[in-house]
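Structure, as structure tokens:
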Amino acid sequence: MKKKLVVLGLLAVVLVLVIVGLCLWLPSASKEPDNHVYTRAAVAADAKQCSKIGRDALRDGGSAVDAAIAALLCVGLMNAHSMGIGGGLFLTIYNSTTRKAEVINAREVAPRLAFATMFNSSEQSQKGGLSVAVPGEIRGYELAHQRHGRLPWARLFQPSIQLARQGFPVGKGLAAALENKRTVIEQQPVLCEVFCRDRKVLREGERLTLPQLADTYETLAIEGAQAFYNGSLTAQIVKDIQAAGGIVTAEDLNNYRAELIEHPLNISLGDVVLYMPSAPLSGPVLALILNILKGYNFSRESVESPEQKGLTYHRIVEAFRFAYAKRTLLGDPKFVDVTEVVRNMTSEFFAAQLRAQISDDTTHPISYYKPEFYTPDDGGTAHLSVVAEDGSAVSATSTINLYFGSKVRSPVSGILFNNEMDDFSSPSITNEFGVPPSPANFIQPGKQPLSSMCPTIMVGQDGQVRMVVGAAGGTQITTATALAIIYNLWFGYDVKRAVEEPRLHNQLLPNVTTVERNIDQAVTAALETRHHHTQIASTFIAVVQAIVRTAGGWAAASDSRKGGEPAGY
């Protein structure tokens with residue numbers, strides 16, 4: 001009897017241990033690991049729910065492109081101030097099977113009735129129908145899906161249709177943008193209809209529903225991209241833009257095509273290759289920054305002592321200044337011959353010549369960097385990074401330009417339209433720097449404006465992805481992307497630190513180095529000793545999403561500056 005009780009007791013103990021073990025193990029299959037390192041696949045978007053939607057697409061057997069599209073459709077709701085189907089995007093895609101990278105260009109174009117001198121003030125180019133360029137977002141999704149999609153097109157829309165209908169709590173990024181644009185939104189009934197409660201803008205945590213956009217997503221899911229460009233949604237889109245004073249026509253939409261770029265810009269940094277878009281995006285600017293800096297052979301030691309750290313950051317800022325001086329020569333290659341400019345900006349010899357002009361003890365006046373022209377700042381944006389189970393990756397940056405784009409929202413379709421026309425240079429709009437506007441970036445029908453976006457994928461010699469990275473934040477995008485790469489690749493910071501580490505930014509015009517509030521005082525002191533004008537950023541500098549290959553799997557980071565969080569499995 002005693003023996004029987006002992007056996008039963010042991011069995012009970014074993015059973016308890018098994019149950020406890022299962023309880024501990026089972027959630028880990030569905031629960032996110034706290035360190036955001038995933039063994040098989042990862043998505044880093046700027047909203048947690050959107051990272052999860054992307055992850056679920058991967059779990060359902062979707063490709064990296066499927067996950068990116070599903071997540072972007074979600075970001076267009078949850079961070080509607082940054083991006084959406086009324087905007088445009090660029091995708092850098094790496095296929096692990098073929099070991100080839102490609103870029104899909106779905107940036108907006110100037111309408112066919114546009115002309116170089118159409119704007120006399122920034123007010124016109126930033127707000128209202130005239131500031132709207134022909135949206136490319138949905139054509140971009142379509143081309144990417146045709147080439148790399150595994151899941152049905154409609155499946156990619158389903159989670160976001162549900163989200164838009166049921167509503168969701170306003171997140172950190174959207175809440176900040178609503179507060180920033182409070183006056184405009186509260187005065188405009190069509191915007192206030194969705195973004196206000198009791199005629200006051202929604203605050204973080206309050207519920208936002210987007211029923212009209214849910215209907216539009218449903219139409220696109222069923223009818224495909226054609227619905228937007230040459231189908232059931234087209235007439236209303238044109239009507240909405242023209243009612244707000246715009247010049248986009250049905251013909252503009254009918255004629256819009258996303259472009260496949262089979263040989264994207266690439267540069268080598270030691271044993272890795274970086275793939276990124278060329279002009280009119282800022283891949284060449286990123287390439288020049290990194291090529292200038294690689295000659296310094298940065299390592300962990302470069303930031304060990306306050307003296308070394310100060311010198312290192314000074315050199316980084318000087319590289320920014322030289323690269324941004326050359327940025328003003330870039331434009332849409334279909335309209336301007338930028339071959340030689342891009343060749344120079346990606347040449348190690350050219351970078352070495354500029355590096356030789358960097359003085360370690362001082363910065364220089366603006367004229368020293370030889371800026372030939374001035375290009376306007378670009379706006380917000382959203383970035384996401386994806387790595388799928390097969391090792392393929394997508395780096396996607398999407399935008400409607402400034403917060404809430406043109407502020408033109410359709411009461412029927414719910415689409416919020418871009419103000420991408422503001423990214424062009426205008427001969428008649430002067431700037432305070434006394435530098436002429438850039439002719440390479442003047443408006444022409446069908447032309448794409450210059451952008452700071454640079455979605456990047458880094459690949460090792462073994463053909464495996466090492467890093468997927470990009471940023472949002474207007475003109476600060478390129479420097480923030482460069483810093484994330486420098487922090488991880490050269491300083492050896494893990495991905496979380498590479499994304500969270502305080503940043504600084506200098507674009508030559510204005511002649512100021514902006515630093516984040518929490519940056520190391522030694523850095524600011526070293527810059528000021530070298531005659532840099534520093535100022536503290538009013539909020540933060542850009543928003544980065546990155547995924548890095550580590551020994552333990554895919555380490556993913558979504559920038560806390562916008563309140564995002566990655567997902568994976």
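Heads up, the Cβ atoms here are built off N, Cα and C, so glycines get one too.
One entry in Swiss-Prot concerns the mutagenesis experiment E102 to Q. Its note says: No effect on gamma-glutamyltranspeptidase activity. For E102 (mutagenesis position), other Cβ atoms within 10 Å of its Cβ number 19.
The feature L-glutamate binding site is assigned by Swiss-Prot to R107, T399, I400, N401, D423, S451, S452, G474. Of all Cβ atoms in the shown protein chains, 31 besides its own fall within 10 Å of the Cβ of T399 (L-glutamate binding site). According to its DSSP assignment, T399 (L-glutamate binding site) is in a strand.
Long-range Cβ contacts of E108 (mutagenesis position) within its own chain (separation 6+, distance under 8 Å): G87, G88, A133, V134, P135, G136, N418, E420, Q448, P449. Quoted from Swiss-Prot for the published mutagenesis E108 to Q: Reduces gamma-glutamyltranspeptidase activity by 98%.
The active site, nucleophile annotation in Swiss-Prot covers T381. T381 (active site, nucleophile) is surrounded by 28 other CB atoms, counting those within 10 A of its CB over all protein chains shown.
Sequence-distant neighbours of H383 (mutagenesis position): residues of the same chain at least 6 apart with a C-beta under 8 Å from its C-beta are D46, S395, A396, T397, S398, M453, P455, G470, A471, A472, I477, V543, V544, Q545. A strand conformation is recorded for H383 (mutagenesis position) in the three-state DSSP classification. Quoting Swiss-Prot on the mutagenesis of H383 to A: Reduces gamma-glutamyltranspeptidase activity by 66%.
Listed in Swiss-Prot is the mutagenesis experiment S452 to A, annotated as follows: Reduces gamma-glutamyltranspeptidase activity by 99%. Abolishes activity; when associated with A-451. Of all Cβ atoms in the protein chains displayed, 31 besides its own lie within 10 Å of the Cβ of S452 (mutagenesis position). Look at S452 (mutagenesis position): DSSP puts it in coil.
Among the mutagenesis experiments that Swiss-Prot reports, Q545 to K is described with the note: Reduces enzyme activity by 97%. According to its DSSP assignment, Q545 (mutagenesis position) is in a strand.
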- Query: Cβ distance under 8 Å to N401 (L-glutamate binding site), same chain, sequence separation 6 or more: which residues?
  - Reply: G87, D378, G379, G380, T381, N418, N419, E420, D422, D423
- Item | Candidate with sparsest Cβ neighbourhood (10 Å radius) among S451, Q545, the listed recorded positions | S451
- Query: Reported as an integer number of Å, what is the Cα distance between S452 (mutagenesis position) and G474 (L-glutamate binding site)?
  - Reply: 6
- Message: With every protein chain in view, what's the tally of Cβ atoms within 10 Å of the Cβ of G474 (L-glutamate binding site), excluding that atom itself?
- Response: 22
- Note on the structure: Same-chain, non-site residues whose Cβ lies within 8 A of the R107, T399, I400, N401, D423, S451, S452, G474 Cβ center for L-glutamate are G88, D378, G379, G380, T381, E420, P449, M453
